[in-house]
Amino acid sequence: MPEGPEIRRAADNLEAAIKGKPLTDVWFAFPQLKPYQSQLIGQHVTHVETRGKALLTHFSNDLTLYSHNQLYGVWRVVDTGEEPQTTRVLRVKLQTADKTILLYSASDIEMLTPEQLTTHPFLQRVGPDVLDPNLTPEVVKERLLSPRFRNRQFAGLLLDQAFLAGLGNYLRVEILWQVGLTGNHKAKDLNAAQLDALAHALLEIPRFSYATRGQVDENKHHGALFRFKVFHRDGEPCERCGSIIEKTTLSSRPFYWCPGCQH
């Protein structure tokens, strides 16, 4: 499943394609959304927001399209008139004079009023977004030590969108490798230095991934600015200590870690 950085980059691409441009055609696959098609013609997208792994497309008439890609949903940007060759099922089409955005395969799609936006079950449940520039390590530390989360093992906590929105499996393993911890630790057991390092890594690594993953620095031997240290690298030597990276399962998800420097 795409994680927060990937969802945010998708939102950036959608905004760049159609933000501020009048919609010339709107189509929804689901019957309950059909009445909104005519309401959106002539309106425009004001901005595209992310809340963790959910994407909110805001329109100039104050309606908001909520979508959660889950495992299979994917957005595409195409030139208007282009019909991509795909076996995926089209769910949403928002067309402007020159660009069209298409949502395929997603099933969790709703149209929300401003009032519904404040009471939506998923949006109420998610914690602060790791890509929100206003979220600080101090606030993250407070959440780590709160009665709700301090007794939770990191293996499960770092996948829980109620703790911090936008984290997922690759971020979970990369963050824990960065701070040298295994997934069975709890916040209540950390010393001050470990807690501080974790609070910073929980923000820095997702933000670095969002900003640089896929970009290349020709002065770096390995190329990409953001690259995995342990994720999908089982059987390879750890770049920090040389031990062999291992793979196991924690909280029903693949977990990659270094037994030499994660304790």
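Cβ coordinates are placed from backbone N, Cα and C, and glycine is handled just like the others.
The mutagenesis experiment PRO2 to Thr is recorded by Swiss-Prot, whose note states: Loss of glycosylase and AP lyase activity. Long-range C-beta contacts of PRO2 (mutagenesis position), restricted to its own chain and to partners at least six residues apart, with a cutoff below 8 Å, comprise ALA10, LYS53, ASN69, GLY168. DSSP classifies PRO2 (mutagenesis position) as coil under the three-state reduction.
Under the heading active site, schiff-base intermediate with DNA, Swiss-Prot lists PRO2.
In Swiss-Prot, a published mutagenesis experiment is listed as GLU3 to Asp, annotated Much reduced glycosylase activity. No effect on AP lyase activity. Counting Cβ atoms from all protein chains shown, GLU3 (mutagenesis position) has 20 others lying within 10 Å of its own Cβ.
Positions annotated as active site, proton donor by Swiss-Prot: GLU3 (among others).
Annotation of the mutagenesis experiment GLU6 to Gln in Swiss-Prot: Reduced glycosylase activity. No effect on AP lyase activity. Using a 10 Å Cβ-Cβ cutoff, GLU6 (mutagenesis position) registers 19 neighbours.
The active site, proton donor annotation in Swiss-Prot covers LYS53 (among others) and rests on a curator's inference.
The Cβ of GLN70 (DNA binding site) has 13 other Cβ atoms within 10 Å, all protein chains considered. Among the features that Swiss-Prot reports, DNA binding site is placed at GLN70, ARG125, ASN169, with the record citing experimental evidence.
Other Cβ atoms within 10 Å of the Cβ of ASP129 (mutagenesis position), summed over all protein chains shown, number 24. Swiss-Prot documents ASP129 to Asn as a published mutagenesis change and attaches the note Reduced glycosylase activity. No effect on AP lyase activity.
Annotation of the mutagenesis experiment GLU174 to Gln in Swiss-Prot: Loss of glycosylase activity. No effect on AP lyase activity. Under a cutoff of 8 A between CB atoms, and with a sequence separation of 6+ in the same chain, the neighbours of GLU174 (mutagenesis position) are ILE205, PHE228, LYS229, VAL230, PHE231.
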What kind of secondary structure is GLN70 (DNA binding site) part of, going by DSSP in three states?
-> coil
Determine the most Cβ-crowded residue among the recorded positions LYS53, ARG125, using a 10 Å radius around each Cβ and all protein chains in the structure.
-> LYS53
ASN169 (DNA binding site) versus mutagenesis positions GLU3, GLU6, ASP129 - nearest by Cα | GLU3
Cβ-Cβ neighbours of ASN169 (DNA binding site) (radius 10 Å) | 18
